[in-house]
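Structure first, then comments.
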Amino acid sequence: MTAQSQVLKIRRPDDWHIHLRDDDMLKTVVPYTSEFYGRAIVMPNLVPPVTTVAAAIAYRQRIMDAVPAGHDFTPLMTCYLTDSLDPAELERGFNEGVFTAAKLYPANATTNSSHGVTSTDAIMPVLERMEKLGMPLLVHGEVTHAEIDIFDREARFIETVMEPLRQRLPGLKVVFEHITTKDAAEYVRDGNELLAATITPQHLMFNRNHMLVGGIRPHLYCLPVLKRNIHQQALRELVASGFSRAFLGTDSAPHARHRKEASCGCAGCFNAPTALGSYATVFEEMNALQHFEAFCSLNGPRFYGLPVNESYVELVREETTVVDSIALPNDTLVPFLAGETVRWTVKK
């Protein structure tokens, strides 16, 4: 990374966790990612979910059809794990270069996850096959038992699911996605080379007070939900330390405005337009800009065993105002930090 006083030049980053949706929403949101990122790990929680090689190939084509001319972008597809998934289908997809990884959603943990896994025992043959193949398992790390408080679900997942699973399958490569707690930050930090984490901009920039004090801010509502300040600070300290197994994963998750601003609003922040500048702001605040490029562009490829991108992007330190909304055919999208003044923007 080269840093002049007002410009950051880094290798083209990748987004290791994104929701691109489908149909009109897909066509609207893809360019915000393909413009700045070389690759993205695309979540498979469509309706119906992406559980076959054929479905992944078709979805990948729909994504590519939405990439504007001149954008150099490769979607990396994932398989949605279900209790009934055939290990042979997963292996075929991985060997043919269709599936980069597989996604474990505990049933009903987040948007469109009702088909998710009821227990890791139910998919042990699949996980054993993944361990053998060296195929990464991407984990939404929350338990979903009704009696467990929503703010405790990540920490409880580590104790009851993640650690027993990694003990049982010590060769399994695992990405603990969108970590939100001090517990998870310490667990990943103290883990071995087969355990990594993605972290979103919203969990680095905000805590639950920002979402709940002085009025509910539905566009900060995502899952896993924002936690206490102590957890936010632990995440910030982890990335500022230059820890090499944490990397950029926006979890950008668009929903139309009427689905967010509702009596029962959807979870997800559409942060693709503003994420890169948001991360830069956090690293600057932590006096850690020397680690910014590794977090965005180097750590992820190293963990996945992929080459780093050859091209570069530049971020400029100048105040700009984020647009209030982005048009959809029958509604609008409200981007993360809508209407706010931001410090860093990507040079176009």
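Every residue, even glycine, has its Cβ placed from backbone N, Cα and C.
Here the original residues stay in place, and none of the substitutions has been built in.
Here His17 (mutagenesis position) comes close to Ile41, Met43, Leu138, Glu177, His178, Thr198, Thr200, Gly249, Thr250, Asp251: these same-chain residues lie at least six apart in sequence, with C-beta atoms under 8 angstroms from its C-beta. His17 (mutagenesis position) falls within a strand when secondary structure is assigned with DSSP. Here Swiss-Prot notes a mutagenesis experiment, His17 to Ala, with the remark: Lack of activity.
In the three-state DSSP classification, Lys103 (mutagenesis position) falls within a strand. A C-beta separation below 8 Å, combined with a sequence spacing of at least six in one chain, links Lys103 (mutagenesis position) to Met43, Pro44, Asn45, Thr78, Cys79, Tyr80, Leu81, Leu138, Val139, His140. Look at Swiss-Prot and you will find His17, His19, Lys103, Asp251 tagged as Zn(2+) 1 binding site.
His19 to Ala appears in Swiss-Prot as a published mutagenesis result, with the remark: Lack of activity. Sequence-distant neighbours of His19 (mutagenesis position) (same chain, six or more apart, CB under 8 Å from its CB) are Val42, Met43, Asn45, Thr111, Asp251, Ser252, Ala253, Pro254, Gly268, listed in sequence order.
DSSP classifies Asn45 (substrate binding site) as coil under the three-state reduction. Annotation comment: Swiss-Prot describes His19, Leu20, Arg21, Asn45, His140, Leu223, His255, Ala267 as substrate binding site.
As a published mutagenesis entry, Lys103 to Ala appears in Swiss-Prot alongside the note: Lack of activity.
Marked as Zn(2+) 2 binding site by Swiss-Prot: Lys103, His140, His178. Around the Cβ of His178 (Zn(2+) 2 binding site), 26 further Cβ atoms fall within 10 Å across all displayed protein chains.
Quoted from Swiss-Prot, the note on the mutagenesis of Asp251 to Glu is: 4-fold increase in activity. Here the Cβ of Asp251 (mutagenesis position) has 27 other Cβ atoms within 10 Å, regardless of which shown protein chain they belong to.
Look at Swiss-Prot and you will find Asp251 tagged as active site. Under the three-state DSSP scheme, Asp251 (mutagenesis position) falls in the coil class.
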Recorded substrate site residues His19, Leu20, Arg21, Asn45, His140, Leu223, His255, Ala267, farthest C-alpha pair in Å: 19
Local Cβ density at Leu20 (substrate binding site) - other Cβ atoms counted within 10 Å: 26
List of residues, in chain order, with Cβ under 8 A from that of Arg21 (substrate binding site) and at least 6 apart: Val29, Leu46, Pro254
Residues flanking the Zn(2+) 2 site, with Cβ no more than 8 Å from the Cβ centroid of Lys103, His140, His178 and excluding those residues themselves: His17, Met43, Leu104, Tyr105, Thr110, Leu138, Val139, Gly141, Glu177, Asp251
For Leu223 (substrate binding site), nearby residues of its own chain (Cβ under 8 Å, 6 or more apart in sequence): Ala109, Thr110, Thr111, Glu142, Ala267, Gly268
